Amino acid sequence: MKFVLLLSLIGFCWAQYDPHTSDGRTAIVHLFEWRWVDIAKECERYLAPKGFGGVQVSPPNENVVVHNPSRPWWERYQPISYKICTRSGNEDEFRDMVTRCNNVGVRIYVDAVINHMCGAGNPAGTSSTCGSYLNPNNREFPAVPYSAWDFNDNKCNGEIDNYNDAYQVRNCRLTGLLDLALEKDYVRTKVADYMNHLIDIGVAGFRLDAAKHMWPGDIKAVLDKLHNLNTKWFSQGSRPFIFQEVIDLGGEAIKGSEYFGNGRVTEFKYGAKLGTVIRKWNGEKMSYLKNWGEGWGLVPSDRALVFVDNHDNQRGHGAGGSSILTFWDARMYKMAVGFMLAHPYGFTRVMSSYRWNRNFQNGKDQNDWIGPPNNNGVTKEVTINADTTCGNDWVCEHRWRQIRNMVAFRNVVNGQPFSNWWDNNSNQVAFSRGNRGFIVFNNDDWALSATLQTGLPAGTYCDVISGDKVDGNCTGLRVNVGSDGKAHFSISNSAEDPFIAIHADSKL
């Protein structure tokens, strides 16, 4: 009995680090600003059959409607109530999405904005996505309800201007946003009620927006109030998966490690450093990636949520600066995402974006605020073209063959060791995942031609970067692995995608 009790305690302690994906699925995708009706369809027609584990959705709760500039993406990070009612859809549509995605084994993770309400400067009235009244100047949010008692004005009513002062970072206003007093049980209860409503609907977990701006103990107090996941889709006693947005590039008062007790943290150093390597800036080269992960100063793998770019830093917000790779840098981006999905470190998130007209002046995009593709503020449908790409300015990186097939690669090699590393002391590298998968990159300015140990059983394999295995045939390159596990690889430095990946399920 003692043994059983101990196991159940361990299970409880570890639950918030477990994404609760089904069938050994290992990656999630952020369908940034997508409507719930489009996500429900995408779960059924694409994400489930292609092996995606889940979707991070944009904040589902009512936000302020901003008209200057016109309907920016960041208005969704200015809540005014916890009603499920945004330009992505209403509560019925949200419930339908969660049910349909769960029914095909794809989980939903909610971007929870619980550090603050909207900016103090928003006018009083009903300029909100569901018509609820707000009076930020008087701290009135009657749809919750919150009043002046529920904010941190008595501790700090100014902006954060010193990130070396943890008190300021957590009690003052992030870019003018009214900071909630999360040490008050009333506020904790209101936040937990909102999150529990979503858990009961069937979500699997949460991204905690602006976690760095909340005290770890306050977050824990909220998490302690949360229900177990819905047993219709999750095993009894399952706790919500938690990943906290903590931007810690080093050199500030607050460290990501302070939040490990609550769940995983977003490892922003990952994309910033990998981008620098793939761009070959500062003398970095891919051969240095041999000890990628903790060896590069990243948080422990089982505490990391990793990504090449996110909705903030792909437009110069958040963290990472100019080294961040995005869909605008497609060739390098596919290499970076390929490396991420092949490497065992961290739990991976793929980005799915929309296009906007960039306008750089003095190195800054003046249009970094632009919201999703829309007609007069109504978000456009995600249409699917004949070639399986998306229309209406939705980028759908998760549908790019090279990325989609690497999501499948990660599923196939899950749990296998990082082995058979090879490099040329420059930017040609290769490694296997045990005997289940092998990947080789050429990021040099000259051709790669090498016979490498793949670790794979003998046979002919289909390269899943240049093509697909279809009905036992290969639409891309074929790789012949000998009885000694070796194969010859040739990759031109001018190839559209200068990398090759093969795995157990791509064997012909």
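Each residue, glycine too, has its Cβ placed from N, Cα and C.
As recorded in Swiss-Prot:
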ACT_SITE  Asp209  active site, nucleophile
ACT_SITE  Glu245  active site, proton donor
BINDING   Asn115, Arg170, Asp179, His213  Ca(2+) binding site
BINDING   Arg207, Asn310, Arg349  chloride binding site
VARIANT   Val64 to Ile  In A1, B(C) and AMY-2.2Y
VARIANT   Val66 to Ile  In AMY-2.2Y
VARIANT   Ala120 to Ser  In A1, B(A) and B(C)
VARIANT   Asp161 to Ser  In A1, B(A) and B(C); requires 2 nucleotide substitutions
VARIANT   Leu174 to Val  In A1 and B(C)
VARIANT   Ile254 to Val  In A1 and B(C)
VARIANT   Leu298 to Met  In A1, B(A) and B(C)
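Features as recorded by Swiss-Prot, highlighted on the structure.
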residue : record                : DSSP class
Val64   : variant position      : strand
Ala120  : variant position      : coil
Asp161  : variant position      : coil
Arg170  : Ca(2+) binding site   : helix
Asp179  : Ca(2+) binding site   : strand
His213  : Ca(2+) binding site   : helix
Ile254  : variant position      : coil
Leu298  : variant position      : coil
Asn310  : chloride binding site : coil
Which one is it, among the recorded positions Asn115, Arg170, Glu245, Arg349, that lies nearest to Ile254 (variant position) by Cα separation?
Arg170
Write out, in the order they occur in the sequence, the residues of the chain not among Arg207, Asn310, Arg349 that have a C-beta within 8 Å of the mean position of the C-beta atoms of the recorded chloride site.
His30, Gln56, Asp111, Phe243, Glu245, Thr266, Leu305, Phe307, His311, Met351
Leu174 (variant position) versus Asn115 (Ca(2+) binding site) - Cα distance in angstrom:
9
Tell me, in order along the sequence, which recorded positions from Val64, Arg207, Asp209, Glu245, Arg349 have their CA within 10 Å of Asp179 (Ca(2+) binding site).
none
For the chloride binding residues given in the record (Arg207, Asn310, Arg349), what is the largest pairwise C-alpha separation in angstrom?
12
Would you mind checking how many other C-beta atoms are within 10 angstroms of the C-beta on Asn310 (chloride binding site)?
25
What other residues of the same chain, not counting Asn115, Arg170, Asp179, His213, have a CB atom within 8 A of the CB centroid of the Ca(2+) site?
His116, Asn152, Val169, Asn171, Cys172, Leu174, Leu180, Leu182, Ala210, Lys212, Met214
Note down the number of other Cβ atoms within 10 Å of the Cβ of Arg207 (chloride binding site), including every protein chain shown.
26
Roughly how many Å lie between the Cα atoms of Leu174 (variant position) and Asn310 (chloride binding site), rounded to a whole value?
19
